[in-house]
Amino acid sequence: MAVFKTTLWRLISGTLGIICLSLMSTLGILLKNSFTKLSIEPAFTPGPNIELQKDSDCCSCQEKWVGYRCNCYFISSEQKTWNESRHLCASQKSSLLQLQNTDELDFMSSSQQFYWIGLSYSEEHTAWLWENGSALSQYLFPSFETFNTKNCIAYNPNGNALDESCEDKNRYICKQQLI
């Protein structure tokens, strides 16, 4: 009888040991995957006190796009000419960024990069126009009159704009308006 109890005890403790090892292994794998996902950083850092929208009622964006104030933004990490950037945005059913106001990109306020935006000079209208044909509001870029009309406009989320040859390569921002 004593031999039977010892054998049964060893069988139970061995089984519990194997179950414990399996649970520990599973926990280790889950923790490793969790830390790997956390270490992936986006191409920009959101500013303080700004909540990015993810799958909210008014904003559901594609993968690699950022939802903010019911718009979706694609912030490129690769550099392209202005026309290449424009075509890439159009292929994603969006357009190069058209700014509504200077705080539209608050979520990118820590970025120092310049990005192509959808602003170009129209010889026909003798005015700076956004891709949708609307005119530029002068309050967006107070020193705008110094820009060369043969160039394209690059914008920094800190509110700076500069004109560069359209053949230069910059990162770009695509925007999809959802509402």
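Each residue, glycine too, has its Cβ placed from N, Cα and C.
Although substitutions are noted, the structure shown does not include any of them.
For the domain 'C-type lectin' (68-175), the predicted model reports an average pLDDT of 86. Sequence annotations record features per position, and here Swiss-Prot assigns domain 'C-type lectin' to 68-175.
Swiss-Prot lists Q79 to A among its mutagenesis entries, and the accompanying note reads: Has no impact on the affinity for HLA-E. The local packing around Q79 (mutagenesis position), expressed as other Cβ atoms within 10 Å of its Cβ over all shown chains, amounts to 15.
Proximity of Q112 (mutagenesis position) to non-local residues of its own chain (separation of 6 or more, Cβ distance below 8 Å) is seen for N156, N158, given in sequence order. The mutagenesis experiment Q112 to A is recorded by Swiss-Prot, whose note states: Abolishes binding to HLA-E.
Among the mutagenesis results in Swiss-Prot, F114 to A has the note: Abolishes binding to HLA-E. The residue drawn here is the original one. F114 (mutagenesis position) falls within neither a helix nor a strand when secondary structure is assigned with DSSP, and so counts as coil. In this view, F114 (mutagenesis position) is surrounded by 20 other Cβ atoms within 10 Å of its Cβ, with every protein chain counted.
What Swiss-Prot notes for the published mutagenesis of T146 to A is this: Has no impact on the affinity for HLA-E.
Among the mutagenesis results in Swiss-Prot, N148 to A has the note: Has no impact on the affinity for HLA-E. The residue drawn here is the original one. The C-beta environment of N148 (mutagenesis position), restricted to residues of the same chain at least 6 apart in sequence and closer than 8 Å, consists of D163.
Swiss-Prot lists N160 to A among its mutagenesis entries, and the accompanying note reads: Abolishes binding to HLA-E. A 10 Å cutoff on Cβ-Cβ distances gives N160 (mutagenesis position) a total of 12 other Cβ atoms nearby, all chains included.
Of all the Cβ atoms in the protein chains shown, 17 others lie within 10 Å of the Cβ of D163 (mutagenesis position). Mutagenesis annotation in Swiss-Prot: D163 to A, described as Impairs binding to HLA-E; the structure shown retains the original residue.
Neighbours of E164 (mutagenesis position), defined as other CB atoms within 10 A of its CB across all chains, total 17. Annotation of the published mutagenesis E164 to A in Swiss-Prot: Impairs binding to HLA-E; the original residue is retained in the structure shown.
Close to D168 (mutagenesis position) in the fold, though at least 6 residues off in sequence, lie T81, each with a CB less than 8 Å from its CB. The annotation that Swiss-Prot gives for the mutagenesis experiment D168 to A reads: Reduces binding to HLA-E.
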Give me the Cα-Cα distance between N160 (mutagenesis position) and F114 (mutagenesis position), rounded to a whole Å. 8
Over the span of the domain 'C-type lectin' (68-175), count residues by DSSP class, listing helix, strand and coil in order. 16 helix, 36 strand, 56 coil
